[in-house]
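Asks: Got a structure here, written out as structure tokens. Questions coming.
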Amino acid sequence: MPALLERPKLSNAMARALHRHIMMERERKRQEEEEVDKMMEQKMKEEQERRKKKEMEERMSLEETKEQILKLQEKLSALQEEKHQLFLQLKKVLHEEEKRRRKEQSDLTTLTSAAYQQSLTVHTGTHLLSMQGSPGGHNRPGTLMAADRAKQMFGPQVLTTRHYVGSAAAFAGTPEHGQFQGSPGGAYGTAQPPPHYGPTQPAYSPSQQLRAPSAFPAVQYLSQPQPQPYAVHGHFQPTQTGFLQPGSTLSLQKQMEHANQQTSFSDSSSLRPMHPQALHPAPGLLASPQLPVQIQAAGKSGFATTSQPGPRLPFIQHSQNPRFYHK
């Protein structure tokens, strides 16, 4: 049977120490609980304070809010008014600046125009003085300028044409023009009908002026200078005998045909027959000098002459090779 062990009896000191220890532990636990309770109470108080504050914020009246809105609106209106005043001031400054700039520009334009007029007056006076020159040659530059202006306006050379002479006196002394259409027994000193030119023969008035560069291709008789002065200028009728004797007509006609076959100078259309009087004129008709006849024919024929005429050939005789130039 097991033996029973008896607990030894505690001494008084040990019993008091154990009692103290237990009491301290209890006290410590109670303090901890109290601290926890205090913390919980503090938290609850803080929570209540937050709730109260929130409730107070929620309890704020609508009038206070309206008052705040009115204050903000007044502040905004003041800012807008200040902005408007600044804008008006800026506009005024810009307008004044524009007026000042226009005034300066107008003053500058006035000064520039005045200076330009003054310089133009001085330049014109200097130019007139340089043009006048010395007193001895005062009128000469103006005359030369007028002459140059006239040359520029009217060309270097002006040709004056006139109607073709209707009288046979213009061709007096030239044996080639002795066979005009008229009475068989008419003399050269009497008036005869004008020679019959081509259907497209141009007629010009005495007052009409033709410039030299453009006159030559326009008139069909103003061509290049021909080597002969006695060219036939129209259609003539070879049926009139004139001053030839009947015995020599046949031989002269044969010579003329032979010459027409040999020559290489012909018109664009056909060779016009020439009267035998042009080859073998009467001895009485050759009494007048040929030089005045040429001058008279050139002056009265109505054809415009150039400043440099072509070479003049003497009258063709029977001994020379007969070549005829027809217009």
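Using N, Cα and C of the backbone, Cβ positions are placed for all residues, glycine too.
I grabbed these lines from Swiss-Prot:
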type: MUTAGEN; residues: Lys45 to Arg; note: Decreased stability of the protein, probably due inability to interact with TBL1X; when associated with R-71. Abolishes sumoylation; when associated with R-71
type: MUTAGEN; residues: Lys71 to Arg; note: Decreased stability of the protein, probably due inability to interact with TBL1X; when associated with R-45. Abolishes sumoylation; when associated with R-45
type: MUTAGEN; residues: Lys254 to Ala; note: Increased stability due to impaired ubiquitination; when associated with A-300 and A-327
type: MUTAGEN; residues: Lys300 to Ala; note: Increased stability due to impaired ubiquitination; when associated with A-254 and A-327
type: MUTAGEN; residues: Arg312 to Ala; note: Abolished methylation; when associated with A-323
type: MUTAGEN; residues: Arg323 to Ala; note: Promotes ubiquitination and degradation by the proteasome. Abolished methylation; when associated with A-312
type: MUTAGEN; residues: Lys327 to Ala; note: Increased stability due to impaired ubiquitination; when associated with A-254 and A-300
Asks: Near Lys254 (mutagenesis position), which residues of its own chain have a C-beta under 8 A away, given they sit six or more steps off in sequence?
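Replies: Result: none.
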Asks: Tell me the Cβ neighbour count for Lys45 (mutagenesis position), meaning other Cβ atoms within 10 Å of its Cβ, over all protein chains shown.
Replies: 10
Asks: In whole Å, how far does the CA atom of Lys71 (mutagenesis position) lie from that of Lys45 (mutagenesis position)?
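Replies: So the alpha carbons of Lys71 (mutagenesis position) and Lys45 (mutagenesis position) sit roughly 37 Å from each other.
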Asks: Hey, what's the Cβ neighbour count for Lys71 (mutagenesis position) at 10 Å?
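Replies: The Cβ of Lys71 (mutagenesis position) has 10 Cβ neighbours within 10 Å.
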